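Feature list (source: Swiss-Prot):
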type	residues	note
ACT_SITE	Asp175	active site, proton donor
BINDING	Gly67, Lys98, Asp174, Asp175, Tyr219, Asp285, Asn313	protein binding site
DOMAIN	60-336	domain 'GH84'
MUTAGEN	Tyr69 to Lys or Gln	Strongly reduces affinity for glycopeptide substrates. Nearly abolishes enzyme activity
MUTAGEN	Tyr69 to Ser	Strongly reduces affinity for glycopeptide substrates. Nearly abolishes enzyme activity
MUTAGEN	Asp174 to Ala	Nearly abolishes enzyme activity
MUTAGEN	Asp175 to Ala	Nearly abolishes enzyme activity
MUTAGEN	Asp175 to Asn	Nearly abolishes enzyme activity
Amino acid sequence: MVQKESQATLEERESELSSNPAASAGASLEPPAAPAPGEDNPAGAGGAAVAGAAGGARRFLCGVVEGFYGRPWVMEQRKELFRRLQKWELNTYLYAPKDDYKHRMFWREMYSVEEAEQLMTLISAAREYEIEFIYAISPGLDITFSNPKEVSTLKRKLDQVSQFGCRSFALLFDDIDHNMCAADKEVFSSFAHAQVSITNEIYQYLGEPETFLFCPTEYCGTFCYPNVSQSPYLRTVGEKLLPGIEVLWTGPKVVSKEIPVESIEEVSKIIKRAPVIWDNIHANDYDQKRLFLGPYKGRSTELIPRLKGVLTNPNCEFEANYVAIHTLATWYKSNMNGVRKDVVMTDSEDSTVSIQIKLENEGSDEDIETDVLYSPQMALKLALTEWLQEFGVPHQYSSRQVAHSGAKASVVDGTPLVAAPSLNATTVVTTVYQEPIMSQGAALSGEPTTLTKEEEKKQPDEEPMDMVVEKQEETDHKNDNQILSEIVEAKMAEELKPMDTDKESIAESKSPEMSMQEDCISDIAPMQTDEQTNKEQFVPGPNEKPLYTAEPVTLEDLQLLADLFYLPYEHGPKGAQMLREFQWLRANSSVVSVNCKGKDSEKIEEWRSRAAKFEEMCGLVMGMFTRLSNCANRTILYDMYSYVWDIKSIMSMVKSFVQWLGCRSHSSAQFLIGDQEPWAFRGGLAGEFQRLLPIDGANDLFFQPPPLTPTSKVYTIRPYFPKDEASVYKICREMYDDGVGLPFQSQPDLIGDKLVGGLLSLSLDYCFVLEDEDGICGYALGTVDVTPFIKKCKISWIPFMQEKYTKPNGDKELSEAEKIMLSFHEEQEVLPETFLANFPSLIKMDIHKKVTDPSVAKSMMACLLSSLKANGSRGAFCEVRPDDKRILEFYSKLGCFEIAKMEGFPKDVVILGRSL
């Protein structure tokens, strides 16, 4: 019905236009000059439009644009967004997802009845939360501007959307080719004239809506030719575009580090109006390894009186945008009335706010903020403090989505993303009603559940936090100065107090959907049998393991998380500190080398002290990963897990590498020199650490997709110590027995002596072990140059083995164990020099079968190869029995390939190699 009604309306309008010669296709399509800002504009035919606010000032548009490339948000996420926007006093949502195919690629297609119902529901929800819903359409990929049928198709599409209740619109011509087709070139003098013509026509057709946005093709300073002030394109837009139409602008660049006041004044002059900023500071669709959890930054509050609005285009992952939107709201509210800085500073240059900003930035790696009204670091801390409450509230969407590391997940719940519906199918929000694995301290953010008296006594006493994290209603009626003063006073406190866990305040922070689901808890809770009810709670004995309880996410965890995933052009203070420390430890590692001449005890002590602090910082990352993985709110976890998994994995490698640097015998100068700016490379902080490792190009080892089911298990890779020998031998024996089924009960050390003993004794510098909570469960061993290693073996290791194992009688048929014993008494074959020139290093790796995480083996191989390449190796090889299919497959998955047989190769082994 919705479609039919909109089509009928369009037919009536087209009949009116056909009777009007001025509006016919034969009329000139060149747009007239835009009337003066105060001049009346003729009303269009669109009956669905809302009258403009004549004579009244338009409100400042501030909110979110869903304009990224990637899987669009689902409807329930958008409704949750509206709730948050209202709570934080923002007012606008621009619907423009690039991968909604009816928004961009197939813009001509009308919405189906089902899609129409969803859009109407969404528009209604926005109205309920007092959020202005702006529908954007991007016809620029293939529209013929001079074709009346194309223009009519666009009108028909927007007519349909207006029937849904939408009153605000946007035409986007971003990221398209500048060249016009031959038909358009005959009618329009330039690309800008064509765009302005159709924009003006649509604007008037819809009745000149109060909010109508236009995104130019030259939407940032770097896209303007030859520059902003001399751009013919922007000049045409400024002169011809009707004054009631606002222009979107991203700043000096597509992703602008800063948006100076001068740059806005420059573009405003040529487009003859104040722009609306489409801000990509938190957008991550251009780099699938990066996430941005830092504050809104680099935009002075002096911009507010010079703009018509700011819409942030944030991360693709919805739940990762809490900080981005919250800090934008803080920025906006800090100068909501558009007060100029010179007015603020007239009373006192040393105002309370500026003093607090100086205090907040003391000892910080960041530049001291000069904006007297807004401090990014203060805004970040406020956002993280409020966000912390969300982690303890059990919640997840019914269609769970876990994006893999690297490329975004292309299939969710078995449904390919190709030709996905333009409006996501209705997604029902469900709340997980199972008791989360939480420690007693987790109560600060947990689901309000009924506790027994005994449990209530165990809960720690908590105070409400006397900051802006209090009930939202208390701030609704306060003026800006009161709010600002309260923020400053609260931030002067030395420590943040625990958050209020009062059930009423928790309930107020929840979405209506969550509250509704909680009302129905009895309907969906799993059935409890009499047997379960009568069963006493298990209490472990004195010699048994205690019950596992997960620690809750802390504010320090979120601060560290934000620092690791900060902003496009900079890392957070802790992330930058870790990067600098690793660079210093790597560059100065020669001072702790055993063979270092002229040792300086002070330098050695400094290196070891800084290494210990760095390892401690790496440990904080592991702890943050564990607590986040165990958090009750799985919705947040699923959106961020792949990113946290990546940083955890790379920091595990880096920590192991630093430990190796501190205990090796040889110094090396194989490291890269010179530091680049953090934003010069892709991949964020994890990418920066990867590039500082010697094997930075081994992308297959660094590509470690997270498990389908999030896990908090953490493995440790560290250098081998002599005390670990028995554990390594045990793993070697168990895995060998598992492969051939021949236990060596009478000689338990035999297989270990054969496969790993020489490396453990003579090549200690290149040996690593894998540990979990139960002990050692894997090893990675190597030697940088096998030729001198074999010579050492002949001198010391082989004679010791010959003495330990008597040479068996070769006249009889030998057992597997006897064959290994005999090998110690036979001449060792030497590999060809032509082969060793390219693959000089010998490696041996194995992991216990209980380890099921495939990323662990990649991390171990990365650590081993990093140590070898750091000391000049060009390649590594390993020797495998032809019948050992398990280990052959194991090495193949780690990037090793079979070397073609050549003269001098042993006949009873397969040689696999890997270039470094």
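Cβ from N, Cα, C; glycine included.
Using the Cβ center of Gly67, Lys98, Asp174, Asp175, Tyr219, Asp285, Asn313 for protein, the list of other same-chain residues with Cβ within 8 Å runs, in sequence order, Phe68, Tyr69, Ala96, Leu172, Trp278, Asn280, Ala283.
There are 20 other CB atoms within 10 A of the CB of Asp174 (mutagenesis position), with all protein chains counted.
Comment: protein site residues Gly67, Lys98, Asp174, Asp175, Tyr219, Asp285, Asn313; largest CA to CA distance 18 Å, whole number. Cβ neighbour counts within 10 Å, taken over all protein chains shown, single out Asn313 as the most crowded of the binding-site residues Asp285, Asn313. If you check the recorded positions Gly67, Tyr69, Tyr219 against Asp174 (mutagenesis position), the ones with a Cα inside 10 Å of its Cα are Tyr219. Here the domain 'GH84' (60-336) has a mean pLDDT of 94 out of 100. Cα-Cα distance from Asp175 (mutagenesis position) to Lys98 (protein binding site): 11 Å (rounded to the nearest whole number). Ranking the recorded positions Gly67, Lys98, Asp175, Tyr219 by C-beta neighbours within 10 Å puts Gly67 at the top.
For Tyr69 (mutagenesis position), the same-chain residues 6+ apart in sequence whose C-beta sits under 8 angstroms from its C-beta are Lys98, Asp99, Asp285, Tyr286. Mapped onto three states, the DSSP output places Gly67 (protein binding site) in coil.
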